[in-house]
Amino acid sequence: MGSNTESDAEKALGSRLDYDLMMAEEYILSDVEKNFILSCERGDLPGVKKILEEYQGTDKFNINCTDPMNRSALISAIENENFDLMVILLEHNIEVGDALLHAISEEYVEAVEELLQWEETNHKEGQPYSWEAVDRSKSTFTVDITPLILAAHRNNYEILKILLDRGATLPMPHDVKCGCDECVTSQMTDSLRHSQSRINAYRALSASSLIALSSRDPVLTAFQLSWELKRLQAMESEFRAEYTEMRQMVQDFGTSLLDHARTSMELEVMLNFNHEPSHDIWCLGQRQTLERLKLAIRYKQKTFVAHPNVQQLLAAIWYDGLPGFRRKQASQQLMDVVKLGCSFPIYSLKYILAPDSEGAKFMRKPFVKFITHSCSYMFFLMLLGAASLRVVQITFELLAFPWMLTMLEDWRKHERGSLPGPIELAIITYIMALIFEELKSLYSDGLFEYIMDLWNIVDYISNMFYVTWILCRATAWVIVHRDLWFRGIDPYFPREHWHPFDPMLLSEGAFAAGMVFSYLKLVHIFSINPHLGPLQVSLGRMIIDIIKFFFIYTLVLFAFGCGLNQLLWYYAELEKNKCYHLHPDVADFDDQEKACTIWRRFSNLFETSQSLFWASFGLVDLVSFDLAGIKSFTRFWALLMFGSYSVINIIVLLNMLIAMMSNSYQIISERADTEWKFARSQLWMSYFEDGGTIPPPFNLCPNMKMLRKTLGRKRPSRTKSFMRKSMERAQTLHDKVMKLLVRRYITAEQRRRDDYGITEDDIIEVRQDISSLRFELLEIFTNNNWDVPDIEKKSQGVARTTKGKVMERRILKDFQIGFVENLKQEMSESESGRDIFSSLAKVIGRKKTQKGDKDWNAIARKNTFASDPIGSKRSSMQRHSQRSLRRKIIEQANEGLQMNQTQLIEFNPNLGDVTRATRVAYVKFMRKKMAADEVSLADDEGAPNGEGEKKPLDASGSKKSITSGGTGGGASMLAAAALRASVKNVDEKSGADGKPGTMGKPTDDKKAGDDKDKQQPPKDSKPSAGGPKPGDQKPTPGAGAPKPQAAGTISKPGESQKKDAPAPPTKPGDTKPAAPKPGESAKPEAAAKKEESSKTEASKPAATNGAAKSAAPSAPSDAKPDSKLKPGAAGAPEATKATNGASKPDEKKSGPEEPKKAAGDSKPGDDAKDKDKKPGDDKDKKPGDDKDKKPADNNDKKPADDKDKKPGDDKDKKPGDDKDKKPSDDKDKKPADDKDKKPAAAPLKPAIKVGQSSAAAGGERGKSTVTGRMISGWL
C-alpha cells in the first residue's frame, strides 16, 4: 500500500511538472505560411485569398500556423481590427482558439459579435468552448477567465451588455471559508491558482459596468461588496493590495452615482430607501428616515457619506426649525445657543407635560435636541468638578457659621462610611439617567451596532466606574454600621490608619477614573466643530498607534523586568531590613533615607517593572543599583541589562512610536475633511432618530407620551396589505430613480472614453486600412491586365513601423521563443529529488478532521447554477421581445374598461352573477388567456388558402398538432389523392421516355452522383417536359407548393420534423453559389446572412408572446403542381448551406430516410397518412433553425426528434411497399434530393420566462453572502 501511495504521489508530481513546464513545440514555418502570416498582418486580402485557394489542404500550408509570438492569423486580424479578413478565415475553418478572449481584450465589438455567433453555431452541447479547449501552454489567458470576466476586467459596457443580453453567466466565487469538495480539491491541487481565480472573479464583480448592468440596487451591491472585500483583505493578507484596490473601485462607483443626482427628490429617494421589510416605509413628503445612509455608515463608506450632496441634505435636516441660523454672525449664533442651553429644563418640563405642544415639537428638532443634551451633560460635568473640589466644605468654611463648623467637624470624624452629600446625590441621579439612556440605545440599536461605536464603549467604561463607586460607598456604610451596631467597635478613625483596600478608598479610585472618562467625552461633542473635529479624528487614529506600540513595549518591559528582578531581589531585601530595623511597620527615614528609598526598586517583579517604566522618563538613576552587599559582577551585569533596556526602549521604541504617530497624522491630514465629515455625520445621525428627546436627568420622569403607551392608546397599526402596497410604491420609485442615475453614469463614462485623443490603436487602424487598400488596388490593376511590376518586392516593404519590422524579421528568420537546446536536455536528463513533504502531507491528510458546523458541500450545491459563459442569440432576442411585450401590457392596462359586457358573459357565463367591477378585474387578470383562446378559435374556423394553422406551444415548448375538422379535411384528402395520381402519370412518362431531366442512372450509381453534387454546385436545370398539365390538379389547401428538391416525391408523415421548411420562391437572380469560385471574392458570412434574412423578412408572421419565432412561410397557395420550378427555388437550399456553413464536401448524409420512397408507388394506405398530415407541418420550422444545425446532427439524432410522429404512421405502411418498388422509381430522383436534405435541428434551449433573469433561468449557483445577488439582470 505504501509503495502504491508513493507511486501515485510521484505520478501526480510528474504530471504537475509536465503541465507547469509544458512549452509549445517549435514549429518551422514554410515559405507559404510565412507569406500567409505576413499577408494577414499587412491586411492583404487578395493575397490571403490566393494562398487559401492554392495551398489549402496541401502539406505545404497549415491555416492554423502561428507566428513567433504565438499569434494565429485570426488573432492578427483581430488585433489589427480587420473584420473582412477575420470573416474569410472563419469561412475557411480556421481554429478559433481563444480568439474571442483576444477580441474582448482588444475591445473589438464587431469581432466579439461575430465570434459569439460562431461559437453558438458550432458549439456542441457537453463539449468545451473554443477558448477552453485551447492548449494551456499556448493560451494567453488563464483557465478561469471567461468572456464575461474578461469584459468586466476591461470594464467595457458595450461588450458586457451584449453578453448579458445573451444570458451569459458569471461563475460566482465560493465563500472564502468554504470547505466543499471543490474548494478543498482546488486548494490542495494548486493554492495559487485557487487564490488567483478568486481574485479574478472578484475583480470582475467589482467592475462598475457589471454592477450597473446586472444589479437592481447598485448602491446596496457596492456597499455589500466593499464590506466583503474588506473581509477578504483581512483573511488573505497576501493579496491585500489587490483587494484594497478593488474595494476602492467599488466605493468610487457608489460615490459617483451621487454626482448624477440632479434634484433633492432623487437624492432623498436614494438615501431613504430601505431594502428590508419594515414598518416605517418612507414616502415623499414624510419625515426622512435615511435608511440607506445608516447602511453606508454601518459599512464604513466614508467617501459616500462625506459627499457634498449628502452633507448638504444632512445640514438641511440638522438646522431644521432654525431658519436663518447659518447666515447669522458668530456672536448671534453663540447667544442663541446659550439661550437654548439655559432653558433646557423649561423645554424638558413642557415635553413631559404636553408632548404635542409647540414647545415640545420645537424640542424634537435635531439641533435643539443636541443643544439641550449637551447643556445637560455640561451641567453633569460641573457637578463632578464641584465634588472633586469639595465645594460644600469650602462653602461651609467661608461662611463660618457656628452650626456649619460643627457639622463640618462631625462629618470629618465620621468620614468613613458616610452617606453621600447633596452634590453626590445629584451625581448619582445623573448617573442613573445616563445608564437608562444607554440601555435604551442598546435596546434600539442592538448589541453589534452598539459596540461598533467606540464612544459607546467609553460611556460603558465610565458608567461601570460610577456603578463601582456607588457599590463601594454602600459597602463601606454597611461595614461601618455593622461594626458599630453588632460588634461594638468604633469604626471611625483617621484616614492614615485605614486598610489599603478599604471600600472607601476603592470607591474614590473608581470615582476618579469615571470622572476622567466623562471629561474625555467632550471630545466627541466637539467633533461638530470644523476646527476641533479634525483634531479629534487624528487623536483617535493616534490612540490606535499607541495601543499597537504598547504591545511591543510591554513585551520588552516584562523581559527585562524578569532579568533584573532575578539579579537584584536579594540585595533589595537587605536594603528593606536596614530601613525597617527599628520596627517592622515604621521606616527609619532619619538614619536610613537611602535604604528606605531604593529598596522598593527591585523588591519584586511588579516593582521592578514599575522602575523600568519610570526609567523611560528619566526618573530612575544609577544610585538605585548601589544596593547593600551587591557584588561587582552582579552590579555590572545589572547595569548592562539596564543600559540595553534604555537603548531598546528609549532610542528605538519611543522614536518608532513618534514616527508612527507622525505617519498617522500625515495620512489623516490628507483626508481630514472626509474623516471629519464622516465622524460629524455619525453624531448628526444619532440625533435624527425618534426618541431620546428629553435629556438627563429629566428622562427618568414619566411623561404623558409614556403614559398613553402604557394605557394602550397606540397609533393604529398598518395592515399587511397597506404595507405591501407602500413597499411596492417605494420600490417602483427607487427603481426609476436608480435607472436614471445608472443611465447618466454610463453615458458620462462613455463620453469620457470617447473624449480621449488619438491613440496608438487609431494609428494602427489607419495604417491597416491604407495597407489593405493598397493591396486591393494592386489586385484590381493586375486583374485588368495593367503592368504592375515587382508587386512581391514592394509588398515586402509594407511594414515600415518599428513593430512591423520586428514582426517581419522574426517570421522570416524563424525566430522561436523557447528553451536553449542544451539546457532543455540537461533538465530532462536530471534526476528529480524525492518529495518528502508530499508523502508527509498524504499521511497527515489521512487523519479525520473535526466535523464543522457547516456542510459546505450542501451549501455549494444549493448555491450553484449551471454556467453559460456566452449565452445565446435567442436569449438576447427574447429579452428585447419581453421588453416590447411588457410595454404593450402597460399601454393596454385599462383596455378591459371598454369591453362589451355581453361578450364577457358569452365568454364566461359565470360572469353574469357578478358586478361590473368584478368583470373588469377578471378581464385584467385573464387577458392573456382570452387572447390565446380567441387566436385558437380563429385557427379552428379555418385559415385562408395557402395559410396553415398555427400550432400553440405546450408547456415544454414543443408545438402541438391541431387537426382541422369539418369538410375541409375531406377536401384536402381528395385533392391529395388526385395530386398523387397525376404525379404517378408524370413519373411513368418520364421513366419511359428517359429524358435528360430524369435520373437515367441505375440505383448503384446514386452515391457517386451525390458526392459529385456535393463538391460542385448544380447548375440550373429545368424540370421534365412530361410533367402534369396545368389543368390536371388543384393544390391542396394549406399544403403549400411542392418541395423544390423532390418534384416527384411526397414526404412521409414522420419526415416533417427531420427536414427544413421549404424555402420561399425566389428570383433567379437571388440564387447564390455554395462556394466562391477561384479568383472571386467570397462574400462574408455576415453579409450573406443579412441578405438571406432580408429576403424572408417580409414573409415572417408576427412574433408571439415570449419572443418565440414564427414558423417558416410556405409557398403561395396558387402555385400549381405542373408549374416549372424556377432556378432560384432549387438554389435556395444551396445558398443556405453556403451561408450557415452546415455542409462540407467530405461529409455524407445518412439516416433512416435514405433511400426515399417514390411517390408513384404509394399504396391506398398512403391516403390515410396524408389525412393525418397537418396543413401546417411545413410551417413549423423556424427561420433560425438552419443556423444552429451542424453536419453531424443527422447521425446524432435523438428519439425525441420523432415525438410528433403518430403511432399509426408505421402501422399504415404495408409489408409489400418495398417489394413493389421498381428500378425506375429511383431514376426519378434528381441529384439535388440528397443535396437539399438537411439534418435535424439541434434541441432548443429552454426559453427565459418574462421577468426572469438569465441567472435564474439556469438555477442559482454558488456564491458568497454578497455576491449571490449580483447577476439578477434588471436593465
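Placed from the backbone N, Cα and C atoms, the Cβ positions cover glycine too.
For all the noted positions, this structure keeps the original residue and models no substitution.
Listed in Swiss-Prot is the mutagenesis experiment Pro500 to Thr, annotated as follows: In P365; photoreceptors respond normally to light. Counting every protein chain shown, the number of other Cβ atoms lying within 10 Å of the Cβ of Pro500 (mutagenesis position) is 6. According to DSSP, Pro500 (mutagenesis position) is assigned to coil rather than to any helix or strand.
Where Swiss-Prot documents His531 to Asn as a mutagenesis experiment, the accompanying text is: In P365; photoreceptors respond normally to light. DSSP assigns His531 (mutagenesis position) to coil, not to a helix or a strand. Remark: His531 (mutagenesis position) has no non-local neighbours by Cβ distance under 8 Å and separation of at least 6 in sequence.
Here the residue is the original one, while Swiss-Prot reports the published mutagenesis Phe550 to Ile with the comment In P365; defective in the response to light due to rapid degeneration of photoreceptors. There are 13 other Cβ atoms within 10 Å of the Cβ belonging to Phe550 (mutagenesis position). For the recorded site, Phe550 (mutagenesis position), the DSSP three-state label reads helix.
Here the residue is the original one, but Swiss-Prot notes a mutagenesis experiment at this spot, Ser867 to Phe: In P365; photoreceptors respond normally to light.
For the published mutagenesis Val1266 to Asp, Swiss-Prot gives the following note: Does not disrupt inaD binding.
When the alpha carbons of Phe550 (mutagenesis position) and Pro500 (mutagenesis position) are compared, the span between them is 29 angstrom.
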